[in-house]
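**Q** Residues or ranges marked as domain 'CARD 2' in Swiss-Prot: 92-172. According to Swiss-Prot, the feature ATP binding site maps to Lys243, Gln248, Ala265, Pro266, Thr267, Gly268, Cys269, Gly270, Lys271, Thr272, an assignment based on experimental evidence. Feature annotation from Swiss-Prot assigns domain 'Helicase C-terminal' to 611-777. Marked as Zn(2+) binding site by Swiss-Prot on the basis of sequence analysis: Cys811, Cys814, Cys865, Cys870. What Swiss-Prot says about the mutagenesis result for Lys813 to Arg is this: Greatly decreases 'K-48'-linked ubiquitination.
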Amino acid sequence: MTAEQRQNLQAFRDYIKKILDPTYILSYMSSWLEDEEVQYIQAEKNNKGPMEAASLFLQYLLKLQSEGWFQAFLDALYHAGYCGLCEAIESWDFQKIEKLEEHRLLLRRLEPEFKATVDPNDILSELSECLINQECEEIRQIRDTKGRMAGAEKMAECLIRSDKENWPKVLQLALEKDNSKFSELWIVDKGFKRAESKADEDDGAEASSIQIFIQEEPECQNLSQNPGPPSEASSNNLHSPLKPRNYQLELALPAKKGKNTIICAPTGCGKTFVSLLICEHHLKKFPCGQKGKVVFFANQIPVYEQQATVFSRYFERLGYNIASISGATSDSVSVQHIIEDNDIIILTPQILVNNLNNGAIPSLSVFTLMIFDECHNTSKNHPYNQIMFRYLDHKLGESRDPLPQVVGLTASVGVGDAKTAEEAMQHICKLCAALDASVIATVRDNVAELEQVVYKPQKISRKVASRTSNTFKCIISQLMKETEKLAKDVSEELGKLFQIQNREFGTQKYEQWIVGVHKACSVFQMADKEEESRVCKALFLYTSHLRKYNDALIISEDAQMTDALNYLKAFFHDVREAAFDETERELTRRFEEKLEELEKVSRDPSNENPKLRDLYLVLQEEYHLKPETKTILFVKTRALVDALKKWIEENPALSFLKPGILTGRGRTNRATGMTLPAQKCVLEAFRASGDNNILIATSVADEGIDIAECNLVILYEYVGNVIKMIQTRGRGRARDSKCFLLTSSADVIEKEKANMIKEKIMNESILRLQTWDEMKFGKTVHRIQVNEKLLRDSQHKPQPVPDKENKKLLCGKCKNFACYTADIRVVETSHYTVLGDAFKERFVCKPHPKPKIYDNFEKKAKIFCAKQNCSHDWGIFVRYKTFEIPVIKIESFVVEDIVSGVQNRHSKWKDFHFERIQFDPAEMSV
């Protein structure tokens, strides 16, 4: 089992616990577990139920070290009948299981009616396909020995734990076939909302047991004047009107009056609830026969998912239609029809930009209200700004069509590069101009109430020591110097690139420089094409190795030397597994010559990282003072997330923290991001009182994601601008919370101090702008808008015309010919394949390490350059519908003009302007 599989099993354990009854698979796992462990699991189920038993089973499972146990676990699930769970774990995709949650909630709520009206014997034969065989036997036995209601209760419990995605529909058909009264309540076809509303009619005044969350941050569930724990607040009757706080009404007031507004209020105060108030008021103000249409923009996918849930639960009960669209769903639905058919639409902004550009949405006039979450992003070429460019062109042009009201939400408007209040005011006015805002709403009249809800953490900056001597860095730096010299000697002309001074190893600056050199080498051309191939391939290898060495130095600076060394060992292992030519053998030999010394240095206790020692002291002290402390630890990179998680787990004094990790979904050159279900699972575990006590996160956690209340925030070599500072600090929401900045750099501390000064300037500037009369503020904003439009128009670039000339694609590593652009076809908008058997002879396939099915594609293999000793990664081989085709990535190739011979690199397909021909199945049969 790989470390990643173990980590994923940890991340998804909450899904597994909800479904798995481990006693059903113990017979298959008996050779992997001790007899005593099997007995403990059985006892845990008998005493506390299957969920606690599953938790204990996973605990034992994750302790196993022998090879093969993970596959044995999957086989056990499959043979026991847990096919859905087995499939989810194999692909690490729990979306099908997650979609069942609303049906589980409904069945829990309707369980009294289910027990009162259903005889399990009448429908068990129909439902057997959705249940484990052993569950069917237990239901029959309980029905026969304890009666109908006890049997129905057991059946409901088993259905709620079922991993079969069709169980809600099968239950409906079984109930209808039996003419059961319960079928009137269980209406799957017409949706969860209809079924719930029918249940509400039958329940009368009975309080609902379904919990709803309608806020940006968990503590804002307590919208009354009596702050309490979330569990208390969430038990309110579903239909009781939620009482806003006075400061929330103050924030909502300008927007309720119809003004374009930027709402600037601290993280944790419930800005999402404010947006719900505004949205509800807006939709209700239209006279009979007219309707409003609201669009809510969320910038990040986890935030989008969160807000889609919040808006749905709040507004569906008021009779409004709500829909949500993201990049993951936009290809399979008509965005135009979704917008036409719904009152409220939750969107990621790029979806609207794309549909405005292709004409599917004619203009922004289809909406009556636009709400921008994290609106401080409305700048430069961000999708928010692209939407507002359309808005402002419409406003400043001759069109008479009505424009929607605009509302922006943010914890900080920022000050840009401003050093004075005047410059800050100019920056804020620019943001107001971008959003066409006439008001900045802040809490002024109800500050005392706000301070009772949002606690500003105590900020502590600690300058920590760096290593006084660093033998590890010296050894790696020497290897880098030797590699640079080898690269320099390959080509006299390109060797000049390596003569540039002031490139410090182990820095982001060096990373940027080596990436630039890497690109320059890849398009280097010579008259002798064989020699060009040799030179480019050698330089590709040298620059790749330099980049990995630089990565390792960056890791060792903030983590343990062993983490950096393991990173390099994994890299050289991959090198040996791929094409292993003379150059790579030489580079590997040099590394292995130093490996024993590197191992010795990294294991030496005297080389412990002082930063980690200081982090240890902070955690020890805070958890000693307050054992129930919940911590978010912010770090810069995913590699550091993994390293610190390992460090905490291996430290006996800290392992009780049970660290969780939260990273972004995007892919970097070093790692694949977390899937959305994995992110949600981690957040749920962190919110649970007994699970993770510390969450190690990258920047994905500092903006907008709904993270539970915590009382300790640690910024580990982590600093940004004033907006980032306010957002990360805002994650410490409990009373008496603290925010530590730990860094070895005096510059970082100075930057943080500068951010604190800028925050004061920002607040001061907002207050001054709020004293301006409406006319003065409006004129200032209008002047900026006119000037910005003139600048935009003067810089307007015509759309690039696709180049219809045929071009060559060459391997980005060895420069071997791959294909012509004339043979490339576009599959479903964003995938690119190559036609013809000739191309298939130029690559080799290897099994994909993570085969997966998504939409119409099934990943089957990875494809690599077939030239001897190259094996450059070209993309993947997939099954698309009934076809098996290669899918290539443009960053793996160099594009050569056939006529001029000029070569270029493109990191994204959108930057490569060639004539795109759509995939036609008819061509595959030619």
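Cβ atoms are placed via backbone N, Cα and C, with glycine included.
Looking at the shown structure, can you explain where the listed features end up?
**A** Taken as a whole, the domain 'CARD 2' (92-172) shows an average pLDDT of 87 in this prediction.
DSSP assigns Lys243 (ATP binding site) to coil in the three-state reduction, outside any helix or strand.
Note on Cys870 (Zn(2+) binding site): other Cβ atoms within 10 Å of its Cβ, all shown chains, come to 20. Classification of Cys870 (Zn(2+) binding site) by DSSP places it in coil, neither helical nor stranded.
Contacts of Lys813 (mutagenesis position) defined by a Cβ separation under 8 A and a same-chain sequence distance of 6+ are given as Cys536, Lys537, Phe540, Cys865, Cys870, His872, in order along the sequence.
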**Q** May I ask which of the binding-site residues Lys243, Ala265, Thr267, Cys269 is closest to Cys811 (Zn(2+) binding site) if we compare their C-alpha atoms?
**A** Thr267
**Q** Tell me the coarse DSSP state (helix, strand, coil) of Cys865 (Zn(2+) binding site).
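**A** Looking at the DSSP assignment, Cys865 (Zn(2+) binding site) belongs to a strand.
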**Q** What whole-number Å value do you get for the CA-CA distance of Cys814 (Zn(2+) binding site) and Thr267 (ATP binding site)?
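**A** Cys814 (Zn(2+) binding site) and Thr267 (ATP binding site) have their Cα atoms 51 Å apart.
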**Q** For the Zn(2+) site given as Cys811, Cys814, Cys865, Cys870, which other residues of the same chain have their Cβ within 8 Å of the site's Cβ centre?
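**A** In sequence order, the nearby non-listed residues are Lys537, Gly812, Lys813, Lys815, Asn816, Ala866, Lys867, Ser871, His872.
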**Q** Using DSSP and collapsing to three states, where does Lys271 (ATP binding site) fall: helix, strand or coil?
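**A** Going by the DSSP assignment, Lys271 (ATP binding site) falls within a helical segment, counted as helix.
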**Q** DSSP-wise, what's the residue breakdown of the domain 'CARD 2' (92-172) into helix, strand and coil?
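**A** Its residues fall into 64 helix, 0 strand, 17 coil.
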